[in-house]
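*Asks:* As listed in Swiss-Prot for this protein:
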type	residues	note
MUTAGEN	CYS33 to Ala	Abolishes surface localization and hampers growth on xyloglucans
DOMAIN	67-127	domain 'BACON'
BINDING	ASN165, VAL172, HIS251, ASN296, TRP472	substrate binding site
ACT_SITE	GLU297	active site, proton donor
MUTAGEN	GLU430 to Ala	Loss of activity
ACT_SITE	GLU430	active site, nucleophile
Amino acid sequence: MEKQSFSDGLFSPLGIKRVIFMLVLLTTSFISCSNSDEKGGSLEVAQEYRNLEFDARGSRQTIQIDGPAEWHISTSESWCKSSHTIGEGKQYVNITVEANDTQKERTATVTVSASGAPDIIINVKQSLYSVPAYDEYIAPDNTGMRDLTSMQLSALMKAGVNVGNTFEAVIVGNDGSLSGDETCWGNPTPNKVLFEGIKAAGFDVVRIPVAYSHQFEDAATYKIKSAWMDKVEAAVKAALDAGLYVIINIHWEGGWLNHPVDANKEALDERLEAMWKQIALRFRDYDDRLLFAGTNEVNNDDANGAQPTEENYRVQNGFNQVFVNTVRATGGRNHYRHLIVQAYNTDVAKAVAHFTMPLDIVQNRIFLECHYYDPYDFTIMPNDENFKSQWGAAFAGGDVSATGQEGDIEATLSSLNVFINNNVPVIIGEYGPTLRDQLTGEALENHLKSRNDYIEYVVKTCVKNKLVPLYWDAGYTEKLFDRTTGQPHNAASIAAIMKGLN
């Protein structure tokens, strides 16, 4: 082998030049590859996400994008939105569509793009809003259905009272079975003179909570006994004849609706529809002074104290849509009837944060219902717990709650202006403090004053915020009216309500 001199080797001038050239070449190649990795490469959206279908109510679906260092998303229509406009690598993205009130199917596209990769198109389709087709449907009939929006109607309603613990009373057996009738909790059957007394005292509205599940003729089909419907209708007619607006609902009924999760949704929707179809048909011919309210305080009995999930809210909002669809599908005056839908657990804060307005085939004929029972330890905490007996500035420093005082009432009820300002009227379907009649002497005297101060303040704040307050009268010792004679039983509390109205 020929011996190579040191001057001809790696460290010779020529060798050094060669090394530098190779380093430059390698660096250029590395940069080129890096840029290729950043700007191009694979962009993937699984086929299962390429075609998204939504119902008319609007909702959200989640897709997964697996891309290079940077990718972009755009949507073709304003009603279809993406949670991201830009991202990198593998990420989940929410595609949300608004409710479709256009009365026709609509489509949009979502485009996912990245430099150096072909665009991926996701097709979005949303169905039109429609109601069920019932054989019992009749053409819309506006006889007795004034040309009033629900907001305009709410201004005529002013204030009302519940005839509680009566038609919604049920006895729950150890096996979960339901029985009983309107008298099983100790109140008499409502009569004509009761409703006349309510009207004479200055009230405009009566809410009649009703249960039906304990009166099924056929539990498999949810067929309600005609005799029970007759009783409810007799009370409704008596209240209307007295000149009152009347609200009927499906109340607690043992809590069968209180499992709002997707796994139960189909069965619960089916039962709710079957029951409301019968109720709507029975009361279809009444004028617009009769309002239907879909449910009551729907929550999740299986939550064990945990906060509601997005699934809970969505399914409960869906109950409202089933109710509206079912009533409208019966036609006649129900086509125009004013309907009342509920926030989750009828809670004000949850209404503001999570309520979704149901779609409707008529405009501006829906109320929202919330209840107000703050502070809990003053209003409805059981008598055998550490309740508070006093309320308000007059008793500051006394046996009052830390929350739920005047400022809190103002803040909570005024938050409902988000609906009022958008022409969605709000009914406070229940409010009122428990009467702690086990107290005596000065303690009872201060408690009674606190109750009436509270009642007046809630009503006054409702009026200020254009809300319709309905006092919860459960009968018994705290009732406003004698259920048999219709005469005032608690004149001071009635006076507090009327003072709050003025």
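All positions are counted from 1 along the displayed chain.
Heads up, the Cβ atoms here are built off N, Cα and C, so glycines get one too.
What you see is the original sequence, not a version with the noted changes.
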*Asks:* Just how many other Cβ atoms lie inside 10 Å of the Cβ on TRP472 (substrate binding site)?
*Replies:* 24
*Asks:* Whole-number Å only: compute the distance from the Cα of ASN296 (substrate binding site) to the Cα of GLU430 (mutagenesis position).
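*Replies:* With distance taken Cα to Cα, GLU430 (mutagenesis position) is 10 Å from ASN296 (substrate binding site).
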*Asks:* Within 10 Å of each Cβ, count the other Cβ atoms, then let me know which of the binding-site residues ASN165, ASN296 comes out lowest.
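*Replies:* Comparing Cβ neighbours within 10 Å for the binding-site residues ASN165, ASN296, ASN165 has the fewest.
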*Asks:* Determine how many residues of the domain 'BACON' (67-127) DSSP places in helix, in strand and in coil.
*Replies:* 0 helix, 37 strand, 24 coil
*Asks:* What is the number of other Cβ atoms found within 10 Å of the Cβ of VAL172 (substrate binding site)?
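*Replies:* That number is 15.
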*Asks:* Please work out which residue of GLU297, GLU430 has the most C-beta neighbours within 10 angstroms of its C-beta, and give that one of the recorded positions.
*Replies:* GLU430
*Asks:* Rounded to a whole angstrom, what is the largest C-alpha distance between any two of the residues ASN165, VAL172, HIS251, ASN296, TRP472 that the record assigns to substrate?
*Replies:* 22
*Asks:* So which binding-site residues are near GLU430 (mutagenesis position), with CA atoms within 10 Å, out of ASN165, VAL172, HIS251?
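*Replies:* Within 10 Å Cα-Cα: none.
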